[in-house]
Amino acid sequence: MGRRACCAKEGVKRGAWTSKEDDALAAYVKAHGEGKWREVPQKAGLRRCGKSCRLRWLNYLRPNIRRGNISYDEEDLIIRLHRLLGNRWSLIAGRLPGRTDNEIKNYWNSTLGRRAGAGAGAGGSWVVVAPDTGSHATPAATSGACETGQNSAAHRADPDSAGTTTTSAAAVWAPKAVRCTGGLFFFHRDTTPAHAGETATPMAGGGGGGGGEAGSSDDCSSAASVSLRVGSHDEPCFSGDGDGDWMDDVRALASFLESDEDWLRCQTAGQLA
């Protein structure tokens, strides 16, 4: 079951409305009010369809219709309402006083829909601008696209600078790894240098009674202290700079260990005696 036709199609006039027909329709609606559009053609003496009479009155002959071009604020509101309501033109027209759904639909299909489609494809939001800028609505992402285009044009105009920029951006500082092959030994420099003719201070000794034992321990202590003064440095044995021979560091470490063993051996012999 389809919807019943509003009127018979035989003998119905089609095409543009004349001023005489407009006056007859306006006079009838003002006298009888809106509604019952199927009876309007017969009572008004019009050879038109009832639907055609209704649309002619609502879209063109109403006294409260707002004439003129759609303003920029109205364009912005139409775009926002279309995002929420879609193609429900009657609901959109109800929020724009004086505008008809047919006018809004035609304006969207002819002008505004193309701009909104281009803005949605670019991934930006639409902002309605003032008329002195030369455009009614421009996407917010246009500025980013313009900057990208200017940068690419500058690179094409000056290829040498573009190559320099790429090289400087790709240069990364990477420190060279240094391999440490041994332990780090730190020695403290003796702050009291030994003058000529002075004797080394004994590290362990008694009074006047322990002559032989004290003499042997003093000799060992003197040898150890002298070896420490000779081989002492503020820097570690393994500096790792690679400028000198690394065998010198090994020899210095070996001599220190031998002198240390001699000193321990002397201490042990003195305690046992």
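Placement of Cβ uses the backbone N, Cα and C atoms for every residue, glycine included.
Residues or ranges marked as domain 'HTH myb-type 1' by Swiss-Prot: 9-65.
With helix defined as DSSP H, G or I and strand as E or B, the domain 'HTH myb-type 2' (66-116) counts 36 helix, 0 strand, 15 coil. Swiss-Prot lists 66-116 with the feature domain 'HTH myb-type 2'.
For the natural variant ASP101 to Glu, the note given by Swiss-Prot reads: In allele C1-I and allele C1-I-2K1.
According to Swiss-Prot, the natural variant TRP126 to Arg carries the following note: In allele C1-B73, allele C1-I and allele C1-I-2K1.
According to Swiss-Prot, the naturally occurring change VAL129 to Ile is described as follows: In allele C1-B73.
In Swiss-Prot, a published natural variant is listed as HIS155 to Pro, annotated In allele C1-B73, allele C1-I and allele C1-I-2K1.
Where Swiss-Prot documents GLY182 to Ser as a natural variant, the accompanying text is: In allele C1-I and C1-I-2K1.
Among the natural variants in Swiss-Prot, ASP218 to Glu has the note: In allele C1-B73. The residue drawn here is the original one.
Quoted from Swiss-Prot for the published natural variant LEU228 to Pro: In allele C1-B73, allele C1-I and allele C1-I-2K1.
Counting residues of the domain 'HTH myb-type 1' (9-65) by DSSP class, helix then strand then coil, yields 31 helix, 0 strand, 26 coil. Taking Cβ-Cβ distances under 8 Å and a sequence gap of 6 or more within the same chain, the neighbours of ASP101 (variant position) are TRP89, SER90, ILE92, ALA93.
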